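According to Swiss-Prot, the protein carries these features:
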MUTAGEN   N99 to Q  Impairs pump targeting to the plasma membrane; when associated with Q-130 and Q-222. Loss of pump ATPase activity; when associated with Q-103; Q-130; Q-146; Q-161; Q-193 and Q-222
MUTAGEN   N103 to Q  Loss of pump ATPase activity; when associated with Q-99; Q-130; Q-146; Q-161; Q-193 and Q-222
MUTAGEN   N130 to Q  Impairs targeting to the plasma membrane; when associated with Q-99 and Q-222. Loss of pump ATPase activity; when associated with Q-99; Q-103; Q-146; Q-161; Q-193 and Q-222
MUTAGEN   C162 to S  Impairs the assembly of an active pump and its targeting to the plasma membrane; when associated with S-178
MUTAGEN   C178 to S  Impairs the assembly of an active pump and its targeting to the plasma membrane; when associated with S-162
MUTAGEN   N222 to Q  Impairs targeting to the plasma membrane; when associated with Q-99 and Q-130. Loss of pump ATPase activity; when associated with Q-99; Q-103; Q-130; Q-146; Q-161 and Q-193
Amino acid sequence: MAALQEKKSCSQRMEEFRHYCWNPDTGQMLGRTLSRWVWISLYYVAFYVVMTGLFALCIYVLMQTIDPYTPDYQDQLKSPGVTLRPDVYGEKGLEIHYNISDNRTWTSLTHTLRSFLAGYSPAAQVDNINCTSKTYFFQESFGAPNHTKFSCKFTADMLENCSGLTDPSFGFKEGKPCFIIKMNRIVRFLPSNSTPPRVDCTFLDMPHQALTPLQVEYYPPNGTFSLHYFPYYGKKAQPHYSNPLVAAKLLNVPTNTEVVVLCKILADHVTFDNPHDPYEGKVEFKLKIQK
């Protein structure tokens, strides 16, 4: 019993560990002979090669079921969101205030518009084609170069007086500002049955305000998005796609008064009454022009 409880010295423990690492009597290293180390190494190499192959095969089969031309993630909204340029956000949404006589208050707004429209220059649209059809541009095959689909041109000059080409101030200098409305992209979305969607901007009724109806000039005419820009087939299928735009030039905004402007998309398949998403099918912003 006393022998079992005998404590080993440090040198004895080191000698046992050295003997475990290499036993000259049996030729074992770490408890195994060289041949057994070779066999166990080959076993693990073969095991992990097979496991890696099975994993790669599973990934390959999975990738064959995924359409590379369909986005991995899509919103649950059935109608596209609507965005505005210039976009200046305040504490409670879009708020645009400026003074006609002080160009420092609206220079940044026009700069935002010019920067945004730079992507709609003829040079930026060189890979797109001219479209004149008044119907949807369906493309079942990949007829464009590099296995892609064609995209229709939309250039800034289509916005005419709101293009920044004839009036670099976009109407802000004279108190008749231009605002650009854009619908967000939804893959294979068709906004209407046969008539093109159009933009309609109005003053939003506010208590204690008696406003005359808002007068608007729309560009392109009637504020419509041509149907040949739809459907959108995704970024990989249409890498050069440009969203169509509508510019609204507000003609009779009262000065020194904050008004709320509502611009909504009128189309068969676009809704704008979702209480949970203020930008679905419409955009609302506050505007105050000082003089």
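A Cβ is built for glycine as well, from the same backbone N, Cα and C atoms used for every other residue.
Residues as originally present; substitutions not included.
There are 10 other CB atoms within 10 A of the CB of N222 (mutagenesis position), with all protein chains counted. Taking only the Cα positions, the spacing between C178 (mutagenesis position) and N99 (mutagenesis position) is 15 angstrom. Look at N130 (mutagenesis position): DSSP puts it in coil.
Nearest to C162 (mutagenesis position) in space, judged by Cα atoms and limited to the mutagenesis positions N99, N103, N130, N222, is N222. DSSP assigns N103 (mutagenesis position) to a helix. Around N99 (mutagenesis position), a 10 Å sphere centred on its CB holds 15 further CB atoms from the protein chains shown. Taking the C-alpha positions, the distance from N130 (mutagenesis position) to N99 (mutagenesis position) comes to 40 Å. Here the Cα atom of N99 (mutagenesis position) is found 29 Å from that of N222 (mutagenesis position). Following the DSSP three-state reduction, the secondary structure of C178 (mutagenesis position) is strand. Summary for the mutagenesis positions N103, N130: the Cβ-based neighbour count within 10 Å is maximal at N103.
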